Amino acid sequence: MSKAGGCRGCGCRVPQRASWSLVAATAALCLVLATSVCTAGAAPMSREEKQKLGNQVLEMFDHAYGNYMEHAYPADELMPLTCRGRVRGQEPSRGDVDDALGKFSLTLIDSLDTLVVLNKTKEFEDAVRKVLRDVNLDNDVVVSVFETNIRVLGGLLGGHSLAIMLKEKGEHMQWYNDELLHMAKQLGYKLLPAFNTTSGLPYPRINLKFGIRKPEARTGTETDTCTACAGTLILEFAALSRFTGATIFEEYARKALDFLWEKRQRSSNLVGVTINIHTGDWVRKDSGVGAGIDSYYEYLLKAYVLLGDDSFLERFNTHYDAIMRYISQPPLLLDVHIHKPMLNARTWMDALLAFFPGLQVLKGDIRPAIETHEMLYQVIKKHNFLPEAFTTDFRVHWAQHPLRPEFAESTYFLYKATGDPYYLEVGKTLIENLNKYARVPCGFAAMKDVRTGSHEDRMDSFFLAEMFKYLYLLFADKEDIIFDIEDYIFTTEAHLLPLWLSTTNRSISKKNTTSEYTELDDSNFDWTCPNTQILFPNDPLYAQSIREPLKNVVDKSCPRGIIRVEESFRSGAKPPLRARDFMATNPEHLEILKKMGVSLIHLKDGRVQLVQHAIQAASSIDAEDGLRFMQEMIELSSQQQKEQQLPPRAVQIISHPFFGRVVLTAGPAQFGLDLSKHKETRGFVASSKPYNGCSELTNPEAVMGKIALIQRGQCMFAEKARNIQNAGAIGGIVIDDNEGSSSDTAPLFQMAGDGKDTDDIKIPMLFLFSKEGSIILDAIREHEQVEVLLSDKARDRDPEMENEDQPSSENDSQNQSAEQMLSLSQTVDLADKESPEHPADSHSEASPSDSEEAAGFAPSEQISGSTENHETTSLDGECTDLDNQVQEQSETEEDSSPNVSWGTKAQPIDSILADWNEDIEAFEMMEKDEL
């Protein structure tokens, strides 16, 4: 997400009839007032060091952009591990995330205005020519309306804005004649059919060539869309209208915003995550500031800044008051139910909320922005990157990190608002982590698991559009930028739109369809910029004083948010039945459950599910007791499963030219050397003969002292391990024989033994899917000598590695101890469903609504539970691990089955919890919402 370029750090008004000079002056005044909050709290960074870091950002951008142009263009995105372009239809489907790809050179368009911000005007001119020459917007492909708007339409408009700026300066782009604007207008008209609904909310997808509903369009049957998807259009559509004079675009975007405002929950003033585009009914009724809603709030405030329409600010202020009243539990931002805003909807937060501190800076609410940003920074320091989702006690919930820019964005705006050099140090940490953990020979690779350091073959276009832009601006002085950044507003994709658009085409109707606005008693809602010298007099350490109590919040404390006694559980009250005491065969216990509104459902597989219907409880107090009982079930289940899991392992390629930059996610074995308890194993790789490793090796001299590569199939894993161990191998990597399999699209599992005593196997054994294994095989074909590191977690890359002329000795193995693996904490038995590549196509037997709570347990009375109304505090006052654990699958191989079926252990308790669907939908929403 992104913030406005002008008017930083305040909620200042852009006058509706202001001249452009007054608008610019207002923006400049806001910045002057906002930058005086503090100038201390960290050692000042010298201009030389800032320039050095700025130059480092430029080099990193060149590495990413250059590799895209060399290896991927004209494809939409670069696949940095395999050094090729991602072309839709030619790669395995990743689900909704692929809806951003339209065969229109997405990364190039998304990077246009970044080139100008980074003072690469020649490259910008070349890129514009390539877009005009090569890009086709009439492809027969179904794309996301939201992603196409913010990335492609926004990219074209941002490129046009800076092209006309450069042309006016008289040095570059003298040939330019609004060609990018013409393309933007063409694309705008292609998106308009999506708005053909009774509500005015757009369909989530559209076919660029055939539109909606036609048989050949393959879309138009959807009924739901996310709030952000429908509410993040006004900036681009209004800019298109004001650039071209065609008012229809702004009118359609305004109608969608008006409808969302009308459908807000009137008592809480919150909006849900997904809405029916035909009826306006809320489909998912949880509300937060992260995935699915985030940029809706952002665009209300920025639409006011860009367009000068008071109604947008009034709506934003109403929502912001509700956010701070219900969702903000400093330093946390926790989702709640729109109808029951005092009850938390979940106990985890997603990475997209990292944009919110930056939006609060634009609003002028600095203190909570500093608090939340510092909390997020502590999570990053623990995991190197911000996990896609993390729990309220800061454990990993979803381990992926697709190189999101939102935290860098908030860091930039907090620095501009406070002048505190602390935020320069934060930016420096981001640069170091990107180079240390994400940089690969062909660009920067997304992190598949922040705990192991494994990579995903993915570099999204927003990484170039946003990350480098914000990092460069963080360290740049005004003279380093060839234009005045304060004259522009940033879209959610960090594209630049000129503020002078507020004075053009003002004939567009601003009919107020809002009922009434809530009177809000808050000085932050003033229509002028706050004077920070008055707000924070003589306190240069203001920001530091706010951060200090949060320094150890991740490692040493368990923040519990605000305890809402008046709306939550009775303080000190105990439920009549504790989860640990419950017995399904006890009639008295069943009667107590009935009183609390909890019923038992016997499932076909012999398990029992607990479901709470609050309205069926004997009283509101009993309903609260039932809710607490369900929460205890979750905690009990989590604790029971903690010690039953084995975490994934890592295979790290450390020889030239990789130097540890490529990390592959590997499955462990239930036998052999345990890498979490022993030293890592380092060695060169060699293929075994026979390749399946099912008989005595015929090339023992080739694998002696090396890590043997073996193909899956034909015999047991343990038999393969014994054969390569007898040949002198120091470790083994089993590569899947199912072509195209990948840890991106299949659940990781443990290699099981053969039913015999496996204590004789002393070497470590790891499993790689076909896609990951092919990376090693390709490296062998190209470089012959390939050295890898087998460990429980990717080793920090030593700078000395890249200075070594020759690879280390082939016999140099098991040197340097690995760090202890962080506990695995993903959703139980859902490794194959959490990924966006796996849509939620199998659900638990019961699917209660948002007013229901559900839990399941096995007949053995290993009980667990789930509730949508999670609180952040444990009942006994201790920090409780609320992470859901991944159920690793064990698998043996049969002699005569080349296509081995994957058996799993009995379905664990939590896999039937009632909020399973919501959890999966939330992850998929993150992939839709500017992943």
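All positions are counted from 1 along the displayed chain.
Note that Cβ sites are derived from N, Cα and C of the backbone, with glycine treated the same way.
From a predicted model like this one, the values you see are computed outputs, not experimental measurements.
Its Cβ placed at the centre, D294 (active site) has 29 other Cβ atoms within 10 Å. According to Swiss-Prot, the feature active site maps to D294 (among others), an assignment based on similarity to another entry.
When secondary structure is read from DSSP and collapsed to three states, E388 (active site, proton donor) falls in the coil class. In the structure as shown, the Cβ atom of E388 (active site, proton donor) sits within 10 Å of 25 other Cβ atoms. As annotated by Swiss-Prot, active site, proton donor applies to E388 (among others).
When Cβ atoms from all protein chains are considered, those within 10 Å of T492 (Ca(2+) binding site) total 30, not counting its own. Taken from Swiss-Prot, the feature Ca(2+) binding site applies to T492.
Taken from Swiss-Prot, the feature domain 'PA' covers 675-780.
What Swiss-Prot notes for the published mutagenesis of E147 to Q is this: Loss of ERAD activity.
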Cβ packing number for E147 (mutagenesis position), 10 Å threshold: 28
In three-state DSSP terms, the structure that D294 (active site) belongs to: helix
Residue distribution over DSSP helix, strand and coil in the domain 'PA' (675-780): 25 helix, 24 strand, 57 coil
Separation of alpha carbons, D294 (active site) and E388 (active site, proton donor) (Å): 15
Rounded inter-Cα distance in Å - E147 (mutagenesis position), T492 (Ca(2+) binding site): 11
